[in-house]
Amino acid sequence: MQYWGKIIGVAVALLMGGGFWGVVLGLLIGHMFDKARSRKMAWFANQRERQALFFATTFEVMGHLTKSKGRVTEADIHIASQLMDRMNLHGASRTAAQNAFRVGKSDNYPLREKMRQFRSVCFGRFDLIRMFLEIQIQAAFADGSLHPNERAVLYVIAEELGISRAQFDQFLRMMQGGAQFGGGYQQQTGGGNWQQAQRGPTLEDACNVLGVKPTDDATTIKRAYRKLMSEHHPDKLVAKGLPPEMMEMAKQKAQEIQQAYELIKQQKGFK
């Protein structure tokens, strides 16, 4: 009920013997209370909507990416399951993710329409959009390589989300560098099992994670590090609409950034 504040305000004014002007004042104060309460309720409703859309769209687009290569294989499904494991998805949340993945695999999946809807709901929250794209890039690279069809789909996603080709290519380099810090891809062994593809991080990998060059000075590197840590702060992302189920991935990404920064400091000799 959006008028309890007014009722209480008027009742208090009458009990205190405030007369006509007391009632008017109580009504105005109650009205302000009702408006504030209404805005708060609307914020929570929008937050839930944003989180639900982020969750569903993430797995729908993941399914669409997988299908773009052709037939969805058992290995593809295994990779998607691994990602769900990383998010600690169980029970109803996991079932919802699996259903969304199947929706995305349909031949007539409206990718551009879905991305426009997603961008509209995440308007003004570039860090959310960035997190979404990073998850999709990670999923596309999960088998150790980027299929041309997957790249084409990712370009469409980036375009619809307002991300330039140059920004997208930088994201790719950052994700490739992050793979060496535990954020990564999978590769199939001779026995048919999947394992993380790691050769050990280099200075170049670390710089790619932060989006800087090995020749950049300490000030530039520190600025890039602080900006990325702020954009990937798990609590901030959840407050802006990241589903709580994906908070673990945000934490892992923040850890990659931290590890990359520590390696750069060690290699370049600054504090």
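If you go along the chain as it appears here, the first residue is 1 and each next one adds 1.
Any Cβ shown, glycine's included, is placed from N, Cα and C.
Recorded in Swiss-Prot as a mutagenesis result, Leu15 to Arg carries the remark: Loss of activation of rcs.
Quoted from Swiss-Prot for the published mutagenesis Met16 to Arg: Only partial activation of rcs.
Annotated domain 'J' per Swiss-Prot: 205-271, in sequence order.
The 10 Å shell around the Cβ of His233 (mutagenesis position) contains 16 further Cβ atoms across the protein chains shown. His233 (mutagenesis position) carries neither a helix nor a strand DSSP state and counts as coil. One mutagenesis experiment named in Swiss-Prot is His233 to Gln, and its note says Loss of activity.
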Average the pLDDT scores across the domain 'J' (205-271) and report the rounded value.
88
